[in-house]
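Taking it in order: structure first as structure tokens, then the write-up.
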Amino acid sequence: MTDTKQLFIEAGQSQLFHNWESLSRKDQEELLSNLEQISSKRSPAKLLEDCQNAIKFSLANSSKDTGVEISPLPPTSYESLIGNSKKENEYWRLGLEAIGKGEVAVILMAGGQGTRLGSSQPKGCYDIGLPSKKSLFQIQAEKLIRLQDMVKDKKVEIPWYIMTSGPTRAATEAYFQEHNYFGLNKEQITFFNQGTLPAFDLTGKHFLMKDPVNLSQSPDGNGGLYRAIKENKLNEDFDRRGIKHVYMYCVDNVLSKIADPVFIGFAIKHGFELATKAVRKRDAHESVGLIATKNEKPCVIEYSEISNELAEAKDKDGLLKLRAGNIVNHYYLVDLLKRDLDQWCENMPYHIAKKKIPAYDSVTGKYTKPTEPNGIKLEQFIFDVFDTVPLNKFGCLEVDRCKEFSPLKNGPGSKNDNPETSRLAYLKLGTSWLEDAGAIVKDGVLVEVSSKLSYAGENLSQFKGKVFDRSGIVLEK
């Protein structure tokens, strides 16, 4: 333990021990134990170096770089499903075949709390107000059940790896237990935690303290998924289960097509090692990350990084050249994860976020609740590994926004991306499936179609000719 203390002092963090003599023996041990947990993963000197590098990286990327060549993905890497039902059917068959062989697993990023939604629960527990009152977790679980039903002769259980965070882990597990895992086998679900990183002062040279025995810490961003996969030995679990393909998505999109056979089939057909879904930008100036190439390497660029001229540029078909909006929905070949995971964890850059961080001042012994940003939180971005994948092994599939993307970011009554927009998108999609199946739906009527009944509009022929003349109906299996 004394080695831990020395490690932090040598890294210039003697302020952490300013009140050492006034701490009780128990508090001294607790402080050292907490510091050792942090330093066992990354030395304090390395963390401080990472923060300094992130500050430099931020300064270097704070303006539009005219020396960088930004282009759309080439046709060999980019394909649209819009108006392309023949290809969609082909990919569906390929993906469903892989699911039937037990080769597909799903990773869900579900570490967020529903704070902005006015809820203290994990975001996945949130009820968007459907007639069925189903939560996001239940909707997603039932999509897996439906897929398993479609290959039931194979007796497949799709492994579901759910990444939580320190604040949401216990509540998430309890929620699944209370609901009997929504009909899934408990053994096919694995919970694991996202990592955390210490917070720094604005100079990036000192750690901030939460209280006399703890550093202030925060989640390490969606890019922390890779280190979490490594530290929780998921690759070894993929091997044990015979998994070859991994589908990754975020909890807050009610339209997510979990373990999407079409997307998986797209990657298999073209031999892609990493693939991502995109939705078409609504207009040239929609503030959304764009999937593109930077100096002929795949990447995601922020809207703020490109000039107005480039944002508005159109191709020969009159479409925006840069139109592939990022929805953080990925495919990974397990062989890629085995090969590159270590180097990703070692080499991925950190990004800084200046935040108002409640802190304890060990010199004065006082707590501060700042009204202005007083510190730096570090985070990693999941797409920062894209440029390590050869362009011919990287794919992007454009999907229909109305069918696949309705994020839940903001609370009830807000301008967009709220429970109302999510609920409407979900009900409209199910209702459109019924109409496609030959049902007669009166104007203004919306029907909820359970994910257990239909995954993507199939299995609804029994409603042909049936009249739906009121909203609030839930069609269950």
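In case you wondered, yes, glycine gets a Cβ from its N, Cα and C as well.
Substituted residues are absent from this model; it holds the original ones throughout.
Residue environment of Lys123 (mutagenesis position) contains 24 other Cβ atoms, counted within 10 Å of its Cβ in all protein chains. Annotated UTP binding site per Swiss-Prot: Met109, Ala110, Gly111, Gly112, Lys123, Gln194, Gly221, Asp252, Lys377, in sequence order.
Other Cβ atoms within 10 Å of the Cβ of Asn222 (substrate binding site) number 21 in total over all chains. Annotated substrate binding site per Swiss-Prot: Asn222, Lys409, in sequence order, evidence recorded as similarity to another entry.
According to DSSP, Gly111 (mutagenesis position) is assigned to coil rather than to any helix or strand. Sequence-distant contacts of Gly111 (mutagenesis position), defined by Cβ-Cβ distance under 8 angstroms and a gap of at least six in the same chain, are Met163, Thr164, Ser165, Thr168, Asn193, Gln194, Pro219. As a published mutagenesis entry, Gly111 to Ala appears in Swiss-Prot alongside the note: Decrease of activity.
Under mutagenesis, Swiss-Prot gives Gly112 to Ala with this note: Loss of activity. All protein chains shown were included, and the count of other CB atoms within 10 Å of the CB of Gly112 (mutagenesis position) stands at 23.
Swiss-Prot documents Gly114 to Ala as a published mutagenesis change and attaches the note Decrease of activity. Same-chain residues at least 6 positions away in sequence with a Cβ under 8 Å from that of Gly114 (mutagenesis position) are, in sequence order, Ser120, Gln121, Pro122, Lys123, Cys125, Tyr126.
The annotation that Swiss-Prot gives for the mutagenesis experiment Thr115 to Ala reads: Decrease of activity.
Under DSSP, Arg116 (mutagenesis position) is assigned to a helix (H, G or I) in the three-state scheme. Recorded in Swiss-Prot as a mutagenesis result, Arg116 to Ala carries the remark: Loss of activity.
For the published mutagenesis Lys123 to Ala, Swiss-Prot gives the following note: Loss of activity. Mapped onto three states, the DSSP output places Lys123 (mutagenesis position) in helix.
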Smallest Cα-Cα separation from Lys377 (UTP binding site) among the recorded positions Gly112, Asn222, Lys409 is shown by Asn222
Of the recorded positions Met109, Gly112, Thr115, the one whose Cα sits nearest to the Cα of Asn222 (substrate binding site) is Met109
Cα-Cα separation of Arg116 (mutagenesis position) and Lys409 (substrate binding site), in Å?
7
For the recorded positions listed here (Arg116, Lys377, Lys409), tell me which residue's CB has the most neighbouring CB atoms inside 10 Å.
Lys377
Can you tell me whether DSSP puts Lys377 (UTP binding site) in helix, strand or coil?
strand
Might you list, by sequence position, any residue in that chain lying six or more from Gly221 (UTP binding site) with a Cβ less than 8 Å away from its Cβ?
His351, Leu378, Glu379, Gln380, Phe381, Ile382
Which of the three DSSP states, helix, strand or coil, fits Asn222 (substrate binding site)?
helix
Cα distance, Lys409 (substrate binding site) to Thr115 (mutagenesis position), nearest Å?
10
